[in-house]
Amino acid sequence: MGLQTTKWPGRGAFILKFWLIISLGLYLQVSKLLACPSVCRCDRNFVYCNERSLTSVPLGIPEGVTVLYLHNNQINNAGFPAELHNVQSVHTVYLYGNQLDEFPMNLPKNVRVLHLQENNIQTISRAALAQLLKLEELHLDDNSISTVGVEDGAFREAISLKLLFLSKNHLSSVPVGLPVDLQELRVDENRIAVISDMAFQNLTSLERLIVDGNLLTNKGIAEGTFSHLTKLKEFSIVRNSLSHPPPDLPGTHLIRLYLQDNQINHIPLTAFANLRKLERLDISNNQLRMLTQGVFDHLSNLKQLTARNNPWFCDCSIKWVTEWLKYIPSSLNVRGFMCQGPEQVRGMAVRELNMNLLSCPTTTPGLPVFTPAPSTVSPTTQSPTLSVPSPSRGSVPPAPTPSKLPTIPDWDGRERVTPPISERIQLSIHFVNDTSIQVSWLSLFTVMAYKLTWVKMGHSLVGGIVQERIVSGEKQHLSLVNLEPRSTYRICLVPLDAFNYRTVEDTICSEATTHASYLNNGSNTASSHEQTTSHSMGSPFLLAGLIGGAVIFVLVVLLSVFCWHMHKKGRYTSQKWKYNRGRRKDDYCEAGTKKDNSILEMTETSFQIVSLNNDQLLKGDFRLQPIYTPNGGINYTDCHIPNNMRYCNSSVPDLEHCHT
């Protein structure tokens, strides 16, 4: 029996060839993956070809790349090679900021996110979108897409599309034939004036719809347009021209509704009836003056309501809103209900309104009419048609009625109401007797506490010592006792912790003068006249005038005395002036070698006095003295120092002292 042998060298060669082929294939695949266009930069699965002034997509995009950056170039529609469509690994492409005027062809077939914003795209064809069966997110913001530029049913070709952004284009209506699986649609900042009832008919998966900044009116929205959006969670129709909220809003899942910046002037009672899951509602910047009672009753899940910048008119029609705001749960945040009218409640929060003071034509009586009164009360002649008994010292002041202020009498100033500042706080003063005043007030808004201050106005410009009392907000009157008879008091009421106002704005002050003491009622007319004169002299302004006049009078007297003194001194000085031309001692102290120019010589027996110009005279001490010379002549000299030499008519120097 023979032994079989195997030829191992032939079998080994086959195995070696097999491994060489596999290695070569792997090498080719790896080298293909590692390839990168020369004008781009590759980093793992990212290829960066952005901002390189490219006019076309570079060739040689390697397989395995997932994100392709081609934005901010100059790529046009002719710059997409056919081989780009076969790169299967790319799922995100950035092509914004280029020069495309049509939706591009030959994009990677498996792309899921495509950014084409900030181009000049005007048309969208069905063929271009039919190549992108896996496209889920499409950004076409800030282009030139019009309604006629979109081919019918073009977006329906992208069967996987879920997010479509068409903001800042030229659409005049919502494109018809959108993908049924679309979840978010943005068509804001367009020119949409019409939405047909077919626009959202099959969009049963749409959750977010933004149509802000268009030309929509209630007439341009077909009836039942939004009723098909059964899964809608957020709806924003801001900056349009609606006069009331769109009807038939889907309430099954709607959570956020934004209606601000429209022309809404009324809200029907059933506008929000089905929105039981609504959590956020914004009706700011509209023309709402009032709300129908019960319009928010069905919003049981509401968390935030914003109503800023509406011309809310706070009359009886808004009373239910005030009550509703006081009893809403703490989980609900309401902002913006501020009164814009009437004038006396402008700027006040609706929540803080005191409805007892608002005028209601049918149910609530109006406020009494107040006649302006002078700032201080002074006794006047009693009216013949009214008879009021004199108040006694021990009488008890009646409690004021909260909803009505006392009227102003026409008699001797026993009772008066100060016209309120902007009618937010109304202050009245009732004179009980000569040492007691009762102050009553009524506020249009809720106040935690009041500070009542009073000070006696005396001869001093700053008044007397200021006294004050803190009163709780529930109290509406206070009696001031132990006052001085026939004295003027300044009374101020300051609301504290007011919700809407600063203290300075709502402070109201008044002045009142207490009656004269009843013990002095029998005084004669002269004493009354003296008291009146004394009281008027104590006026701060009169006192200031007297002081100022006295100061001016003293200054005038001092100025007159000073002028008289200077005038007298000037006359006395002018009488002493004598002729002098400015002498120098050296002129005649050199043994007669130089003649003294300050000596007036008279050699004749007679002379005539001639007036000299006063401007040539200089101040100095002048004396005229007769000089007896040795030859019997008379001369004159002015001797200033004892040892001066004299100059005589005979031209002979004399060393003797000057003598008369």
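Placement of Cβ uses the backbone N, Cα and C atoms for every residue, glycine included.
According to Swiss-Prot, the protein carries these features:
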- 36-63: domain 'LRRNT' (DOMAIN)
- 310-362: domain 'LRRCT' (DOMAIN)
- 419-517: domain 'Fibronectin type-III' (DOMAIN)
- H170 to E or N: Abolishes interaction with UNC5D (MUTAGEN)
- R186 to N: Abolishes homooligomerization and FLRT2-mediated cell-cell adhesion; when associated with T-188 (MUTAGEN)
- D188 to T: Abolishes homooligomerization and FLRT2-mediated cell-cell adhesion; when associated with N-186 (MUTAGEN)
- D248 to N: No effect on interaction with UNC5D; when associated with T-250 (MUTAGEN)
- P250 to T: No effect on interaction with UNC5D; when associated with N-248 (MUTAGEN)
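Features per Swiss-Prot, on structure.
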{"residue": "H170", "record": "mutagenesis position", "contacts (Cβ under 8 Å, 6+ apart)": "S144, I145, S146, N190, R191"}
{"residue": "R186", "record": "mutagenesis position", "contacts (Cβ under 8 Å, 6+ apart)": "D141, L164, F165, L166, S167, I210"}
{"residue": "D188", "record": "mutagenesis position", "contacts (Cβ under 8 Å, 6+ apart)": "S167, K168, I210, V211, D212, G213, N214, S236"}
{"residue": "D248", "record": "mutagenesis position", "contacts (Cβ under 8 Å, 6+ apart)": "E223, G224, T225, F226, S227"}
{"residue": "P250", "record": "mutagenesis position", "contacts (Cβ under 8 Å, 6+ apart)": "F226, S227, H228, L229, T230, L232, N274"}
### Summary
Per DSSP, the domain 'LRRCT' (310-362) contains 20 helix, 11 strand, 22 coil
### Task
Express the predicted model's confidence over the domain 'Fibronectin type-III' (419-517) as a mean pLDDT, rounded to an integer.
74
#### Entry: Secondary structure at P250 (mutagenesis position), reduced by DSSP to three states
coil
### Message
According to DSSP, collapsed to three classes, what secondary structure does D188 (mutagenesis position) have?
### Response
coil
